[in-house]
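Colleague: Structure provided below as structure tokens; questions to follow.
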Amino acid sequence: MSNRLKNEVIAITGGGAGIGLAIASAALREGAKVALIDLDQGLAERSAAMLSTGGAVAKGFGADVTKAADITAAITSAEQTIGSLTGLVNNAGIAGFGSVHDADAAAWDRIMAVNVTGTFLASKAALAGMLERHKGTIVNFGSVAGLVGIPTMAAYCAAKGAIVNLTRQMAADYSGRGVRVNAVCPGTVTSTGMGQQLLGSDTSPEVQARRLAKYPIGRFGTPEDIAEAVIFLLSDQAAFVTGAAFAVDGGMTAI
């Protein structure tokens, strides 16, 4: 398909690399203009420049999503540069390990801040214009860890579970005001830094087989798998979809 996002303007947090970059690339192919927002401004700008070929419009901006002034300024700059936002993808996130009894409190706070507070602050900044124009779509990033319990990942499960329910609450607030809100919940995506962190360092065939056994489809995900789901949720093909937690996990949560 093509032009599903024609004339749309999409901001993507964590857009400089990995899944965020794959979403940006897919959105451009579908006719959107994109703003890549990343903690590493240089990375965001380099990635945007790489994508800006053949008339594609991509711009990079730096922001710490845990700081209201930062993310508000980035979204304001994006709107001034490429146009009023019609879509926001809250992709920025971090993971970490630890059960409740041995979790580091500072690490807990940081995981909550980037994942949950970052989603809140970016959404708050984008919603001002979306509600005024009565038009917008927000895609939050949950995870299979927000749908089921994952051993030794207390903070990450709590954060992603919070995002899934925040998505439902936002849909209840804003769907009648022209703004759809959904969450995409990926399974393991091995080619990203977070995916490698979640899988650990043991890549022996026996361990790999045990990991793959959790995925009925027989493989791990790719950034492009997740990007295609996000594009669907951003597009008018999902015009009747709001408040959904969309599992893109190769069947992991089905068994």
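Glycine too: its Cβ is placed from the backbone N, Cα and C atoms.
Just the original residues are modelled here, none of the noted substitutions.
Checked Swiss-Prot, it gives:
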ACT_SITE  Tyr156  active site, proton acceptor
BINDING   Ile19, Asp38, Asp64, Val65, Asn91, Lys160, Val189, Thr190, Ser191, Thr192, Gly193  NAD(+) binding site
BINDING   Ser143, Tyr156, Thr188, Tyr215  (S)-2-hydroxypropyl-coenzyme M binding site
MUTAGEN   Ser143 to Ala  Retains very weak activity
MUTAGEN   Tyr156 to Phe  Loss of activity
MUTAGEN   Tyr156 to Ala  Retains some activity but with more than 2200-fold decrease in catalytic efficiency
MUTAGEN   Lys160 to Ala  Loss of activity
MUTAGEN   Arg211 to Ala  Severely impaired in the oxidation of S-HPC or reduction of 2-KPC but largely unaffected in the oxidation and reduction of aliphatic alcohols and ketones
MUTAGEN   Lys214 to Ala  Severely impaired in the oxidation of S-HPC or reduction of 2-KPC but largely unaffected in the oxidation and reduction of aliphatic alcohols and ketones
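What does the local environment look like for each feature on the list?
Modeller: Secondary structure at Tyr156 (mutagenesis position), taken from DSSP and collapsed to helix, strand or coil, is helix. There are 25 other Cβ atoms within 10 Å of the Cβ belonging to Tyr156 (mutagenesis position).
Residues within less than 8 Å, Cβ to Cβ, of Asn91 (NAD(+) binding site) and separated from it by at least 6 positions along the same chain comprise Ile12, Thr13, Gly14, Gly15, Ile19, Gly20, Ile23, Phe141.
Ser143 (mutagenesis position) carries neither a helix nor a strand DSSP state and counts as coil.
For Lys160 (mutagenesis position), the same-chain residues that are 6 or more apart in sequence and have a Cβ closer than 8 Å to its Cβ are Asn115, Phe141, Gly142, Ser143, Ala145, Gly146, Cys185.
Lys214 (mutagenesis position) carries neither a helix nor a strand DSSP state and counts as coil. Neighbour density for Lys214 (mutagenesis position): within 10 A of its CB lie 16 other CB atoms from the protein chains shown.
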Colleague: Inside 10 Å of the Cβ of Ser191 (NAD(+) binding site), count up the other Cβ atoms and send me the figure.
Modeller: 14
Colleague: Return the single residue from the binding-site residues list (Ile19, Val189) that has the minimum number of other CB atoms within 10 Å.
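Modeller: Output over binding-site residues Ile19, Val189: least Cβ neighbours within 10 Å is Val189.
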Colleague: Return the maximum Cα to Cα distance in Å (whole number) over the record's (S)-2-hydroxypropyl-coenzyme M-binding residues: Ser143, Tyr156, Thr188, Tyr215.
Modeller: 20
